[in-house]
Structures are given as C-alpha cells and as structure tokens.
Amino acid sequence: MGMRMMFTVFLLVVLATTVVSSTSGRREFRGRNAAAKASDLVSLTDKKRGCCSDPRCNYDHPEICG
C-alpha cells in the first residue's frame, strides 16, 4: 500500500468515527428534550386542574386556563 492510499484510509476512518459519534449524541439530546417537554406538559396540566377551578387563580392567571 502506498502512502497516498494509507492516508486516504486514515481520513475515511476519521470521518466515519466523527459521523457516528455526532449522530449518536443528537439522539440522546433529542430524547432529553422530549422528556423535558413532556414533564412541562404534565406540570401545566396539574396547575390547570388546581387553578382553573378557583376563580381568584383563574382571574390572576388567564394564560393557564385559556
């Protein structure tokens, strides 16, 4: 194998390693983001139940009750 061929193989290995490591990190981040959004929705639903039934809270926080 010549030097040019060895260098090309080296670059391909580096590129493949970079692509695999960057895409696996994105999946984990997307999963955490989705979990955080779901948690926010659950807490908002709990606030809605308690606040919307109370007229004073409903008046003070119209953004929750809509």
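Every residue, even glycine, has its Cβ placed from backbone N, Cα and C.
Computed from a predicted structure; not experimentally measured.
Copied from Swiss-Prot, the annotated features are:
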- Gly50 to Lys: In non-hydroxylated and non-gamma-carboxylated analog; no change in potency of inhibition of rat alpha-9-alpha-10/CHRNA9-CHRNA10 nAChR. Decrease in potency of inhibition of HVA calcium channels in rat/mouse DRG neurons (MUTAGEN)
- Ser53 to Ala: In non-hydroxylated and non-gamma-carboxylated analog; 2.5-fold decrease in potency of inhibition of rat alpha-9-alpha-10/CHRNA9-CHRNA10 nAChR. Decrease in potency of inhibition of HVA calcium channels in rat/mouse DRG neurons (MUTAGEN)
- Ser53 to Asp: In non-hydroxylated and non-gamma-carboxylated analog; 1.7-fold decrease in potency of inhibition of rat alpha-9-alpha-10/CHRNA9-CHRNA10 nAChR. No change in potency of inhibition of HVA calcium channels in rat/mouse DRG neurons (MUTAGEN)
- Asn58 to Gly: In non-hydroxylated and non-gamma-carboxylated analog; 1.9-fold increase in potency of inhibition of rat alpha-9-alpha-10/CHRNA9-CHRNA10 nAChR (MUTAGEN)
- Tyr59 to Asp: In non-hydroxylated and non-gamma-carboxylated analog; 5-fold decrease in potency of inhibition of rat alpha-9-alpha-10/CHRNA9-CHRNA10 nAChR. Decrease in potency of inhibition of HVA calcium channels in rat/mouse DRG neurons (MUTAGEN)
- Pro62 to Ala: In non-hydroxylated and non-gamma-carboxylated analog; 3.3-fold decrease in potency of inhibition of rat alpha-9-alpha-10/CHRNA9-CHRNA10 nAChR. Decrease in potency of inhibition of HVA calcium channels in rat/mouse DRG neurons (MUTAGEN)
- Pro62 to Asp or Lys: In non-hydroxylated and non-gamma-carboxylated analog; complete loss of potency of inhibition of rat alpha-9-alpha-10/CHRNA9-CHRNA10 nAChR. Decrease in potency of inhibition of HVA calcium channels in rat/mouse DRG neurons (MUTAGEN)
- Glu63 to Asp: In non-hydroxylated and non-gamma-carboxylated analog; about 2-fold decrease in potency of inhibition of rat alpha-9-alpha-10/CHRNA9-CHRNA10 nAChR. No change in potency of inhibition of HVA calcium channels in rat/mouse DRG neurons (MUTAGEN)
- Ile64 to Asp: In non-hydroxylated and non-gamma-carboxylated analog; complete loss of potency of inhibition of rat alpha-9-alpha-10/CHRNA9-CHRNA10 nAChR. No change in potency of inhibition of HVA calcium channels in rat/mouse DRG neurons (MUTAGEN)
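Sequence features annotated in Swiss-Prot and their locations in the structure.
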residue: Ser53; record: mutagenesis position; DSSP class: coil
residue: Asn58; record: mutagenesis position; DSSP class: helix
residue: Glu63; record: mutagenesis position; DSSP class: helix
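For Ile64 (mutagenesis position), other Cβ atoms within 10 Å of its Cβ number 14. Residue with the densest Cβ environment among the mutagenesis positions Ser53, Asn58, Tyr59, Pro62, Glu63: Asn58, by other Cβ atoms within 10 Å. Here the CA atom of Ile64 (mutagenesis position) lies 8 Å from the CA atom of Asn58 (mutagenesis position).
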